[in-house]
Each structure stands twice: as structure tokens, then as C-alpha cells.
Amino acid sequence: MKCLLLALALTCGAQALIVTQTMKGLDIQKVAGTWYSLAMAASDISLLDAQSAPLRVYVEELKPTPEGDLEILLQKWENGECAQKKIIAEKTKIPAVFKIDALNENKVLVLDTDYKKYLLFCMENSAEPEQSLACQCLVRTPEVDDEALEKFDKALKALPMHIRLSFNPTQLEEQCHI
């Protein structure tokens with residue numbers, strides 16, 4: 001019986017996609033500005049596999065609001081063309097965690113940033129039964145940043161990712177833009 005309970009606990013624990021490590025002391029004002037999506041990863045292949053996949057979004061700009069929320073401007077392929085979206089990520093008691101109601105996700109979590117070159121974040125849907133997790137590595141310039149990619153890969157090691165995409169400088173410039 002103890003073995004059965006242990007197996008059940010381990011199975012249930014493995015199903016949780018909750019990100020536990022977020023950045024401490026995030027200064028929301030310093031993330032403002034233009035960003036490029038350098039790499040993406042997701043817990044479910046269908047979230048990123050096609051150009052119009054639900055979480056294959058290209059972050060364009062982050063804008064802190066006077067209330068401490070975060071406005072996220074992004075581009076996404078819809079109906080064969082590039083569409084601009086605006087998401088308001090509402091602040092929570094934890095500086096690096098924001099609440100959203102968009103793209104079927106319910107949280108944005110900032111994992112790490114140096115503010116000048118890169119920002120790592122994840123979008124999480126912890127609701128049953130469609131738990132999902134998608135993360136991105138953003139950079140300030142349309143150039144490949146090996147250090148940022150290294151940090152992204154390190155952050156992903158503890159997460160259940162099943163697909164990962166990276167973009168070269170030409171692809172960064174050609175990302176869905178209006």
C-alpha cells in the first residue's frame with residue numbers, strides 16, 4: 001500500500017507544470033522597451049509546432065503601466081496574416097509573477113533578466129485538465145545572444161519541455177511584424 005501511495009504521489013507530482021523559480025527583486029520599469037523573441041519552448045508540441053500555433057507569439061514591446069501592471073505587445077499569425085495583440089498582465093504580490101487572461105494562459109512569470117540584453121519568461125496555465133507551460137528567451141537586439149540562450153537552456157532543464165525553437169538573426173528580423 002505504501003508503494004502504491006508513493007507511486008501515485010510521484011505521478012501526480014510529475015504532472016504539475018508549476019514554475020517555482022522566479023526572479024527576485026524584479027524592477028518592472030527596467031524591462032520597458034523593444035524585445036525580440038530569440039527562442040521558445042513548450043510543454044506540449046501543439047503549442048508551438050505551426051506558424052499559427054496558440055503560443056507561437058513574438059513579443060514586440062513591454063510597457064509597465066502606472067499601476068504596476070505590464071502591457072505586452074506581441075505579434076501572432078492568425079488566418080494567414082500577422083496580427084497585433086495587446087495583453088495586460090496584472091501585478092500580483094510577487095514582483096515577477098503576473099496574472100493574465102489571454103492565450104488560454106493564466107500567469108506570466110519572469111524567470112531572469114539583466115534588463116539590458118535578455119529576459120526569460122514563461123506563460124503558465126495551471127488549470128486542470130489543460131495544464132501547459134510555454135517559455136521564451138527575449139533579447140533587446142535582433143542578434144543571437146549565446147549567453148542568453150545558455151541561461152534559457154539552464155532554466156528549461158527543470159521544466160517539462162517537449163519542443164524548443166531558436167531563431168537566427170535573419171529570422172529575428174523576419175518575425176511576424178505589422
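Every residue gets a Cβ built from N, Cα and C, even glycine.
Just so you know, the substitutions we noted aren't modelled in this structure.
Swiss-Prot has this to say about the protein:
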type	residues	note
VARIANT	GLU61 to Gln	In variant D
VARIANT	ILE72 to Leu	In variant W
VARIANT	GLN75 to His	In variant C; found only in the Jersey breed
VARIANT	GLY80 to Asp	In variant A
VARIANT	ALA134 to Val	In variant A
ILE72 (variant position) to GLU61 (variant position) - Cα separation in whole Å: 6
Chain-internal residues near GLU61 (variant position), provided their CB is under 8 angstroms and they sit 6+ positions away: GLY33, THR34, TRP35, ILE72, LEU73
Spatial separation of ALA134 (variant position) from GLY80 (variant position) - C-alpha basis, Å: 22
Distance, ALA134 (variant position) to GLN75 (variant position) (CA atoms, angstrom): 16
Packing count at GLN75 (variant position) (other Cβ atoms within 10 Å of its Cβ): 18
